[in-house]
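Peer 1: Would you mind keeping the following structure in view while I ask a few things?
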Amino acid sequence: MTVTTPFVNGTSYCTVTAYSVQSYKAAIDFYTKFLSLENRSSPDENSTLLSNDSISLKILLRPDEKINKNVEAHLKELNSITKTQDWRSHATQSLVFNTSDILAVKDTLNAMNAPLQGYPTELFPMQLYTLDPLGNVVGVTSTKNAVSTKPTPPPAPEASAESGLSSKVHSYTDLAYRMKTTDTYPSLPKPLNRPQKAIAVMTSGGDAPGMNSNVRAIVRSAIFKGCRAFVVMEGYEGLVRGGPEYIKEFHWEDVRGWSAEGGTNIGTARCMEFKKREGRLLGAQHLIEAGVDALIVCGGDGSLTGADLFRSEWPSLIEELLKTNRISNEQYERMKHLNICGTVGSIDNDMSTTDATIGAYSALDRICKAIDYVEATANSHSRAFVVEVMGRNCGWLALLAGIATSADYIFIPEKPATSSEWQDQMCDIVSKHRSRGKRTTIVVVAEGAIAADLTPISPSDVHKVLVDRLGLDTRITTLGHVQRGGTAVAYDRILATLQGLEAVNAVLESTPDTPSPLIAVNENKIVRKPLMESVKLTKAVAEAIQAKDFKRAMSLRDTEFIEHLNNFMAINSADHNEPKLPKDKRLKIAIVNVGAPAGGINSAVYSMATYCMSQGHRPYAIYNGWSGLARHESVRSLNWKDMLGWQSRGGSEIGTNRVTPEEADLGMIAYYFQKYEFDGLIIVGGFEAFESLHQLERARESYPAFRIPMVLIPATLSNNVPGTEYSLGSDTALNALMEYCDVVKQSASSTRGRAFVVDCQGGNSGYLATYASLAVGAQVSYVPEEGISLEQLSEDIEYLAQSFEKAEGRGRFGKLILKSTNASKALSATKLAEVITAEADGRFDAKPAYPGHVQQGGLPSPIDRTRATRMAIKAVGFIKDNQAAIAEARAAEENFNADDKTISDTAAVVGVKGSHVVYNSIRQLYDYETEVSMRMPKVIHWQATRLIADHLVGRKRVD
């Protein structure tokens, strides 16, 4: 690292203090490596002087056990918030240095395995921060002045033969890094001076939406990394048959447009022959003949088990092939090892160790839409419908469909009852719902549903009970293979793409001793798991069910599955049974919608209200936002019958607008809070809701009525609320935009040489445009975080022209350019299309397309519905748990301290970080982690996705 100016403030000497011998030695080692300092002090047990030509740093040892414990606790706290909060807001001391090469700093910190935060982004930082062993925040900046705001991307390294094959370093294995690429389409890195690896991909077992996205990502990332890409047609059947007809080399353009197609374009088939050794022997021979030395399998547990067996037998298979003269000595030496990797393509979501499988959310989407449609006809005739869904031994589809459609009853294999119990339970719930005026009855049956004695429960059994015992006009709907059909939803396309990239990384990094990896998603991060261990855990569920050990079967499911089941039972009972809480623990809780409509808002209101009823709380709705309350006292207690159907409706049933409390009338709002004696408040909405919570929390000193627990559930398609990686409505909006883009792309494909510039909403957030770009394979995307430079625009026009030339004579010809509305104030989508058309000089033309408020979506997606339910119930729990913390403060008016952390923490944002639900104080978020003028969080968590999207379409980025 080159330190050109010692400290940002110009000083050249600094002293830091260690309070234990261990931290003292660690600090000497840290600063020696980090700042390339030399130890220039004479031997001394209590101090060390480190320096170079620009800096002198003295480290003192002052042993103090008490202070050292505090330092260790502070350091532990800072490490725990590395990915979620800005260290600078928690720092007691900090040092900041200047550097001429911030990339070298980043590489040094990565080599040291030191924690790291970068601003404005970790990809292209102007400032980098780490933690020293003494609890200090140590920063480095490349800017020349303190108010510089334009990030300077680090220089890209030249590709060389020494580039490491590790996803932990920047190389061909990391598509989320900016590197020098060629000027021609597709823009790829210069080839390395090493033998080309040949990577094949195959899909096996049952097809699943998203498999094509997985294949596309594997083929293109393999090519991007200098490898040859092959596909094995018709699954294991293609391996056994072999030859160029079944093992084909694919090139960049061969997978163009595949993301928008359902099923698997390379085919899949069940192959009994591969289960025999002779079949696997043929498969090995055919792979060797094609020169393939790495295989990625996308399929379920059976397909992945076969792949791992194939790899374990590989040494003996090739020995036998050599002995029988079916391969040459040269082939034997070159193909001694086969690297295998698995990605899970299954609509059942039954694979242990991963939170989601490719295709599961698409199948759930089909089921929910089908039930939404069925409910309309059920309501017309006051009928009951028994809906059978897939899932084998996993009840995930049935459970989440039950939550998303507010079904009356569900049958899942993990929680069976005796034959008489399930009949009594179902009839009790259905009759209670009917007696309260519900005209429809929906019962969801998983195909693996069983009674406690392992007797299968069929839709016919359920139909018979509903007819015979309740006299309901009942119909059976078996969705069957409709659940597998159609194009993948946005989540599955993105998941399949990111897992495809990591699968290529995994096979490139594998050694003969590395266990076969499975690419999984845990806490929203793509990770590798041992393949066979995952398969064994998956099969253990079925074994536990067969052994009637249902407690173990449930324990093998992830904690979120159990939470969903408890949530379903709570919201389904509503106020039909005796409340769980005693009268003195029951609360009055209000809910209000603030900001623009977003998918899932109604689901949150419905779930909050029904959960409150089941506990004994009284739910209130504030209609038409803060202005409705201040002007018209629009407050109403919610009752169950009035909310029927809300779980699956779009928009906002209780009304919403962008008015904040200060704009409406804080005094009147406080008056009505006091009049109705609210014990808690839930706000659902976007950045205006975030502002509202901030204003109410700040007003607590003046208005005692606001001294109650208050919580915000983020809901906005922009996904720009600080404190969460996910806002309700963003998935619905992403799917609406994706479907619009698919249709527009089809139109562009029909007209040769046509590109569409699609205007995306999102305010100053590029989330929607970024993820839609990845999901639909857009050639270019422009977002507010980067803007539109003339140099990049010129490069993009030339790149588009070349891509049209390459695609000549092929199908799926259309091109898409996504532009966030605020990416440029000067260039609207219309103006941008005109500029592109003029500069293209007749080689192609561009037209604008405005999806507008269509992006808010119609029916909310199942992801938004189920997450709304989860977050609403968490919000009610937060209010209940924080009553005691603020109760005393409410009573002691004179001694009220709004700055007390215990008090300020009772106003929070409930958010999703990874797969965890977290609570962040509104004061902490607003003061330290928000760019208020930009209506954005300071840390952009989706930044790396942009480079992945660009690399997968061969776009060249201009630094």
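Glycine is treated like the rest: Cβ placed from N, Cα and C.
Residues or ranges marked as ATP binding site in Swiss-Prot (evidence: sequence analysis): Gly206, Arg270, Cys271, Gly300, Asp301, Gly302, Ser303. Here Swiss-Prot flags Asp301 as Mg(2+) binding site. Summarising the annotation, Swiss-Prot assigns beta-D-fructose 6-phosphate 2 binding site to Ser346, Ile347, Asp348, Met390, Gly391, Arg392, Glu447, His481, Val482, Gln483, Arg484. The feature beta-D-fructose 2,6-bisphosphate 1 binding site is assigned by Swiss-Prot to Arg754, Lys847. In Swiss-Prot, a published mutagenesis experiment is listed as Asp301 to Thr, annotated Reduces maximal activity of the holoenzyme by 30%. Quoting Swiss-Prot on the mutagenesis of Asp348 to Ser: Reduces maximal activity of the holoenzyme by 50%. Completely abolishes catalytic activity; when associated with 'T-309' or 'S-356' in subunit alpha. According to Swiss-Prot, the mutagenesis experiment Arg439 to Val carries this note: Reduces maximal activity of the holoenzyme by less than 25%. According to Swiss-Prot, the mutagenesis experiment His481 to Ser carries the following note: Increases the KM for fructose 6-phosphate 50 fold. The annotation that Swiss-Prot gives for the mutagenesis experiment Ser718 to Asp reads: Abolishes sensitivity of the holoenzyme to fructose 2,6-bisphosphate activation; when associated with 'D-724' in subunit alpha. As a published mutagenesis entry, Pro722 to Leu appears in Swiss-Prot alongside the note: Drastically reduces sensitivity of the holoenzyme to ATP inhibition. The mutagenesis experiment His853 to Ser is recorded by Swiss-Prot, whose note states: Reduces sensitivity of the holoenzyme to fructose 2,6-bisphosphate activation; when associated with 'S-859' in subunit alpha.
Buried or exposed, and what's around them? Tell me for each listed feature.
Peer 2: Cβ neighbour count for Asp301 (mutagenesis position) (all protein chains, 10 Å cutoff from its Cβ): 25.
The secondary structure of Asp301 (mutagenesis position), as reduced to three states from DSSP, is helical.
The local packing around Gly391 (beta-D-fructose 6-phosphate 2 binding site), expressed as other Cβ atoms within 10 Å of its Cβ over all shown chains, amounts to 28. According to its DSSP assignment, Gly391 (beta-D-fructose 6-phosphate 2 binding site) is coil.
When Cβ atoms from all protein chains are considered, those within 10 Å of Lys847 (beta-D-fructose 2,6-bisphosphate 1 binding site) total 19, not counting its own.
Cβ neighbour count for Asp348 (mutagenesis position): 28 (other Cβ atoms within 10 Å of its Cβ, all protein chains included).
Secondary structure from DSSP puts Arg439 (mutagenesis position) in coil. Annotation for Arg439 (mutagenesis position): same-chain Cβ neighbours under 8 Å, separated by at least 6 residues, are Ala378, Asn379, Ser382.
Secondary structure from DSSP puts His481 (mutagenesis position) in a helix.
Ser718 (mutagenesis position) falls within neither a helix nor a strand when secondary structure is assigned with DSSP, and so counts as coil. Neighbour count (other Cβ atoms within 10 Å of the Cβ, all protein chains): 26 for Ser718 (mutagenesis position).
Sequence-distant neighbours of Pro722 (mutagenesis position): residues of the same chain at least 6 apart with a C-beta under 8 Å from its C-beta are Phe690, Val909, Asn920, Leu925, Tyr926, Glu929, Thr930, Met936, Pro937, Lys938.
For His853 (mutagenesis position), other Cβ atoms within 10 Å of its Cβ number 12.
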Peer 1: Tell me the Cα distance separating Gly302 (ATP binding site) from His481 (mutagenesis position), rounded to the nearest angstrom.
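Peer 2: Answer for this pair: 19 Å between alpha carbons.
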Peer 1: So which recorded positions are near Arg484 (beta-D-fructose 6-phosphate 2 binding site), with CA atoms within 10 Å, out of Gly206, Arg270, Ser718?
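Peer 2: Qualifying among Gly206, Arg270, Ser718: Gly206.
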Peer 1: Counting Cβ atoms within 10 Å of each candidate's own Cβ, which of the binding-site residues Gly206, Gly300, Gly302 comes out highest?
Peer 2: Gly300
Peer 1: I'm trying to understand the geometry here, so how far is the Cα atom of Gly302 (ATP binding site) from the Cα atom of Arg754 (beta-D-fructose 2,6-bisphosphate 1 binding site), in Å to the nearest whole number?
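Peer 2: Answer for this pair: 44 Å between alpha carbons.
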Peer 1: Once the DSSP letters are reduced so that anything not helix or strand counts as coil, what is His853 (mutagenesis position)?
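Peer 2: Once the DSSP labels are grouped into three classes, His853 (mutagenesis position) ends up as helix.
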Peer 1: Given Gly206 (ATP binding site) and Lys847 (beta-D-fructose 2,6-bisphosphate 1 binding site), what distance in Å do their CA atoms have, once rounded to a whole number?
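Peer 2: So the alpha carbons of Gly206 (ATP binding site) and Lys847 (beta-D-fructose 2,6-bisphosphate 1 binding site) sit roughly 40 Å from each other.
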Peer 1: List the residues in the vicinity of the ATP site, defined as same-chain residues other than Gly206, Arg270, Cys271, Gly300, Asp301, Gly302, Ser303 with C-beta within 8 angstroms of the site's C-beta centre.
Peer 2: Ser204, Gly205, Gly299, Gly306
Peer 1: List the residues of the same chain that sit at least 6 positions away from Arg754 (beta-D-fructose 2,6-bisphosphate 1 binding site) in sequence and have their Cβ under 8 Å from its Cβ, in sequence order, or write 'none'.
Peer 2: Ser747, Ala748, Gly814, Lys815, Phe844, Asp845, Ala846, Lys847
Peer 1: Run through Arg270, Cys271, Ser303, Asp348, Ser718, His853 for me and report the recorded positions whose CA is within 10 Å of the CA of Gly391 (beta-D-fructose 6-phosphate 2 binding site), in sequence order.
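Peer 2: Cα filter at 10 Å returns Asp348.
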Peer 1: Hey, which of the recorded positions Arg270, His481, Arg484 is the loneliest by Cβ count within 10 Å?
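Peer 2: Per-residue Cβ counts within 10 Å for the recorded positions Arg270, His481, Arg484 bottom out at His481.
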Peer 1: Given the binding-site residues Cys271, Val482, which one is most crowded in terms of C-beta atoms within 10 angstroms?
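Peer 2: Per the Cβ count, the most surrounded site is Cys271.
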